[in-house]
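What follows is one structure encoded as structure tokens, with my remarks underneath.
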Amino acid sequence: MSFAEEFEANLVSLAHVLQKKYALLRDLDKSLQENQRQNEQRCEKEIEDIRRGRAGNITPNTSLTKFSEEALDEQKHSVRIADEKVTLAMQAYDLVDMHVQQLDQYMKKSDEVIRKEKEAAAATLELENNGKAGNAGEGGRGGRKKTRLATAASTAAASTGMTSSNMDLDLPVDPNEPTYCICNQVSFGEMVACDNNACKIEWFHFGCVGLKEQPKGKWYCPECATVKKSRKGR
């Protein structure tokens, strides 16, 4: 059970507990009011008896003494009821306060989880963007080869047996996109990198240089291969 589910279950339980405590508080309040009413009536009767002249009697009146003691006991009972009401109210307050603190902790945990998820998503997006930028400008030096996914135009050309050197692309081209190969066109389809560090073109379409698959080992474009052979012949 997750924290949210557990907290929701505790809230349902809290509602029932508070309902019982509030019902008991109402009962105690009614009892307290009735006890105070009866005690007030008793006190008023005693005061009325005193006014009628019984207070001037030097002989102790045991009935009045007993009456006063009963009134005092009733007043003490009212105090006990009031104390019980305060205890119940404090218990209800503590229960609500405990759940509020739990909710605060849950909100803090949720905020922390959301913050970490946002940071992870931002880091992933940055890595993807860096990877795309690296693929666009990555050189093929040191024998590294790169294969690009074919565009719709290059796929159609391959199915008809046409090479990129004699294929007329009608697709819109971004004027800011870099061009490659001896055909001086943008990157599409599978491409191979020349292993000559000084190669001016660097990347070539398979079809333009007569390749059908990635060459094994080092590979040099026609121009660099010619220069390399001429240097060996000297």
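Even glycines carry a Cβ here, placed using N, Cα and C.
Annotated Zn(2+) 1 binding site per Swiss-Prot: Cys181, Cys183, His205, Cys208, in sequence order. Residue density at Cys181 (Zn(2+) 1 binding site): 23 other Cβ atoms are found within 10 A of its Cβ, drawing on all protein chains shown.
Residues or ranges marked as Zn(2+) 2 binding site by Swiss-Prot: Cys194, Cys199, Cys221, Cys224. DSSP classifies Cys194 (Zn(2+) 2 binding site) as coil under the three-state reduction.
Cβ neighbours within 10 Å of Met191 (mutagenesis position), excluding its own Cβ and spanning all shown chains: 23. Swiss-Prot gives this note for the published mutagenesis Met191 to Ala: Abolishes binding to H3K4me2/3.
Annotation of the mutagenesis experiment Asp195 to Glu in Swiss-Prot: Does not affect binding to H3K4me2/3. Asp195 (mutagenesis position): 20 other CB atoms within 10 A of its CB, across all protein chains.
Quoting Swiss-Prot on the mutagenesis of Asp195 to Ala: Abolishes binding to H3K4me2/3.
Cβ neighbours within 10 Å of Trp203 (mutagenesis position), excluding its own Cβ and spanning all shown chains: 20. According to Swiss-Prot, the experimentally introduced change Trp203 to Ala is described as follows: Abolishes binding to H3K4me2/3.
By neighbour count, meaning other C-beta atoms within 10 Å, the densest spot among the binding-site residues Cys183, Cys194, Cys199, Cys224 is Cys194. Taking the mean position of the Cβ atoms of Cys194, Cys199, Cys221, Cys224 as the Zn(2+) 2 site, the remaining residues of that chain whose Cβ falls within 8 Å of it are Asp195, Asn196, Lys200, Ile201, Glu202, Phe204, Tyr220, Pro222, Glu223, Ala225. Taking Cys183, His205, Cys208, Cys224 as the binding-site residues under consideration, the smallest Cα distance to Asp195 (mutagenesis position) is found for Cys224. Other Cβ atoms within 10 Å of the Cβ of Cys221 (Zn(2+) 2 binding site) number 23 in total over all chains.
Each residue contributes its Cα atom, and for Cys224 (Zn(2+) 2 binding site) and Cys181 (Zn(2+) 1 binding site) those atoms are 13 Å apart.
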